[in-house]
Amino acid sequence: MSRSAFTALLLSCVLLALSMPARADDLPYRFGLGKADITGEAAEVGMMGYSSLEQKTAGIHMRQWARAFVIEEAASGRRLVYVNTDLGMIFQAVHLKVLARLKAKYPGVYDENNVMLAATHTHSGPGGFSHYAMYNLSVLGFQEKTFNAIVDGIVRSIERAQARLQPGRLFYGSGELRNANRNRSLLSHLKNPDIVGYEDGIDPQMSVLSFVDANGELAGAISWFPVHSTSMTNANHLISPDNKGYASYHWEHDVSRKSGFVAAFAQTNAGNLSPNLNLKPGSGPFDNEFDNTREIGLRQFAKAYEIAGQAQEEVLGELDSRFRFVDFTRLPIRPEFTDGQPRQLCTAAIGTSLAAGSTEDGPGPLGLEEGNNPFLSALGGLLTGVPPQELVQCQAEKTILADTGNKKPYPWTPTVLPIQMFRIGQLELLGAPAEFTVMAGVRIRRAVQAASEAAGIRHVVFNGYANAYASYVTTREEYAAQEYEGGSTLYGPWTQAAYQQLFVDMAVALRERLPVETSAIAPDLSCCQMNFQTGVVADDPYIGKSFGDVLQQPRESYRIGDKVTVAFVTGHPKNDLRTEKTFLEVVNIGKDGKQTPETVATDNDWDTQYRWERVGISASKATISWSIPPGTEPGHYYIRHYGNAKNFWTQKISEIGGSTRSFEVLGTTP
């Protein structure tokens, strides 16, 4: 038998073995997968990511979701929980509240040690869910409805995952994806002396953890790959989970189609990696932000699907974890992690290069113009005197724009941050609370791998944007260049070295089965939040119209590939977020228009868009579009709108709605 034939036979045997049902009692783990809606306010709330005062929500393209994975070791009953969210960041406020809720509902089961929360870093979701002022500047303060929707949804996703615990097996695989990201700060990257293998500026590694049930069926997967979720530009006003959210949607909705299947596309060291392959907003590979979102998402899906379908390495062994809060203010760093000299971190400050934004993904302006920002004015302004000389020296090459760590009565950026590590058999997963550049993450990954090999660790996955958010982390060499990422590295030139020290120490603790010390406590600032974004006083319909009336009816007929556009008199979307529901339905009533109505699309589907606009002082218009996708059954359809309106006199919020006349889908264009 030839070598190629033998290899093919061996691969076939492996795949057959993986797909064969196994006795539940023989399986090493139980796992549960769950998903819940975390979509915030869909109108008149600043979006989180681009820091633009002008970018406010005005509808929904697709909803935001939390995807939870609960893993339980069969032998010990020990559990780990990983949640990936379609959010710009996991802010510490969210982490603290979620953990408080879990501890209250499941005492002794879930705590900071075994729950990791992560974000995809979409820039097209409503903001205002941080307790630190720096991240609420362009949103005009704290947005309680959005915050509660996020917390409630994350908790609900974990509850659903726990309710679905089943025996199963885990498999790890990896591969390279080289056409879905590009380094937006290549000159800074090239200053690193250790870029062998990374000369083109990207980290191509994708890691996939597959969840296989007792029948040998794939129940879900987590894919880690570094690329910013900025395919949608700062000109977009529709809520969107961006490219990673589309990858999840495509696998779950278009490919698997199995109830309960959950696919998460998580981040790693994406700090300087853009999906805009032409290095300008909304460009690359196409010149349309929606096409780019789908294409970059499809490329991530295709690689993850390929890896999950290959013969993978089975994950076997114990579950373990470590977690600690660390005060980053003046944290000492040992010489082996620096330039051979003892160093320390600085009080947090942002640099002038941050104000320009990232021109490749979307420039600022951060909402820093005090005359245009009542929230900033109420905080006392951006600059409060000349920064102390000690801070200027500590921050080295950075020209300080604002010393955010010295703001009173509370700092504008975190001082205490979470560091976390999971052990899942021979895999270690690191949870880091910031955006790490390619080499900042690679250095930590390599160092942890070296520290963990003696414990049988074969794979290290680095997950940024986890448990909290403290802007960027660059290498020492990149920091000196003071591009956007360097100006956004809060704690000074040795920030990456500090994280590397903390993760190596934690890896050693896991290896030696030692506890880690938490000497700091993350402050709860929920008492002290402000909001200058106006709410809903009341809703009025158009003169001579009623809520739910159709302002624009569909044509009599369309063909597949056409776009149907209709409009309704509606209320303000802030009245009801319609969590786990929808603002629209596309309904199929059959070829004769008389069959039982069947919903074929909602506001979570790629082919629909729900756009809201204010008309006059208190009226609202909802414009709904449906791009008829290939595979749509010919027949009669109508579009229904759901909304809510607030009465001025009683302040009561009531559900409203309306439906268009029916229209016919004829098939493809001749």
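Cβ atoms are placed via backbone N, Cα and C, with glycine included.
Non-local contacts of Ser274 (active site, nucleophile) by the CB criterion (under 8 A, 6+ apart in sequence, same chain) comprise Asn181, Arg182, Asn183, Arg184, Val227, His228, Thr230, Ser358, Glu360, Asp361. Among the features that Swiss-Prot reports, active site, nucleophile is placed at Ser274.
Taken from Swiss-Prot, the feature Mg(2+) binding site covers His61, Asp603, Asp605, Thr608, and the record attributes it to experimental evidence. Look at Asp603 (Mg(2+) binding site): DSSP puts it in coil.
The Cβ of Asp111 (substrate binding site) lies under 8 Å from the Cβ of Leu99, Leu102, Lys103, each on the same chain and at least six residues away in sequence. Taken from Swiss-Prot, the feature substrate binding site covers Asn84, Gln92, Asp111, Ser130, Tyr469.
DSSP gives His121 (mutagenesis position) a coil state; it is part of no helix or strand. Counted within 10 Å of its Cβ, the other Cβ atoms near His121 (mutagenesis position) come to 28, all protein chains included. Residues or ranges marked as Zn(2+) binding site in Swiss-Prot: His121, His228, Glu435, Tyr472.
Under mutagenesis, Swiss-Prot gives His121 to Ala with this note: No ceramidase activity; when associated with A-123.
Neighbours of Arg184 (mutagenesis position), defined as other CB atoms within 10 A of its CB across all chains, total 24. Secondary structure from DSSP puts Arg184 (mutagenesis position) in coil. While the structure shown retains the original residue, Swiss-Prot records the mutagenesis experiment Arg184 to Ala with this note: No ceramidase activity; when associated.
Sequence-distant neighbours of Glu435 (mutagenesis position) (same chain, six or more apart, CB under 8 Å from its CB) are His121, Ala270, Gly271, Gly464, Tyr465, Ser471, Tyr472, Val473, Glu485, Ser488, listed in sequence order. DSSP classifies Glu435 (mutagenesis position) as strand under the three-state reduction. Among the sequence features in Swiss-Prot, the mutagenesis site Glu435 to Ala is noted as follows: Slight ceramidase activity.
Where Swiss-Prot documents Tyr484 to Ala as a mutagenesis experiment, the accompanying text is: Slight ceramidase activity.
Around Val665 (mutagenesis position), a 10 Å sphere centred on its CB holds 20 further CB atoms from the protein chains shown. One entry in Swiss-Prot concerns the mutagenesis experiment Val665 to Asp. Its note says: Abolishes enzyme activity.
Rounded to a whole number, the C-alpha distance linking Tyr484 (mutagenesis position) with Tyr469 (substrate binding site) is 17 angstrom.
Secondary structure at Ser274 (active site, nucleophile), as computed by DSSP, is strand. For the binding-site residues listed here (Asn84, Gln92, Ser130), the lowest count of other CB atoms within 10 A around the CB belongs to Gln92. A sphere of 10 angstroms centred on the C-beta of His61 (Mg(2+) binding site) encloses 26 other C-beta atoms.
Of all the recorded positions listed (Tyr469, Tyr472, Tyr484), Tyr469 sits in the most crowded Cβ setting, with the most other Cβ atoms within 10 Å. Annotated pair Asn84 (substrate binding site) and Asp605 (Mg(2+) binding site), C-alpha to C-alpha distance, rounded: 20 Å.
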